[in-house]
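Right, one structure below, let's go through it.
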Amino acid sequence: MNQARIWTVVKPTVGLPLLLGSVTVIAILVHFAVLSHTTWFSKYWNGKAAAIESSVNVG
C-alpha cells in the first residue's frame with residue numbers, strides 16, 4: 001500500500017468511516033441521477049419488459 005502514511009495524519013477510526021461514507025453518498029447520487037434522467041431504468045427495476053423499438057436486419 002503506497003498510501004500507508006496517511007494514517008499518521010488521520011486516525012483510521014475517523015478516516016475509514018469518512019471514506020466509506022463518501023463512497024456511499026457518491027453511489028446514491030449516481031443512482032438518483034440515472035433514475036431521474038432516464039425513463040427505462042425505473043421500469044426495469046419494477047420488472048417491466050423492454051419494448052423493442054426497431055428491428056435489426058442482418059445480411
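A Cβ is built for glycine as well, from the same backbone N, Cα and C atoms used for every other residue.
Here HIS31 (bacteriochlorophyll binding site) comes close to no residue that lies at least six apart in sequence on the same chain with a C-beta under 8 angstroms from its C-beta. Residues or ranges marked as bacteriochlorophyll binding site in Swiss-Prot (evidence: sequence analysis): HIS31.
Looking at Swiss-Prot, you'll find the natural variant LYS48 to Pro noted as follows: In strain: 2.6.1 / French. Long-range Cβ contacts of LYS48 (variant position) within its own chain (separation 6+, distance under 8 Å) are none.
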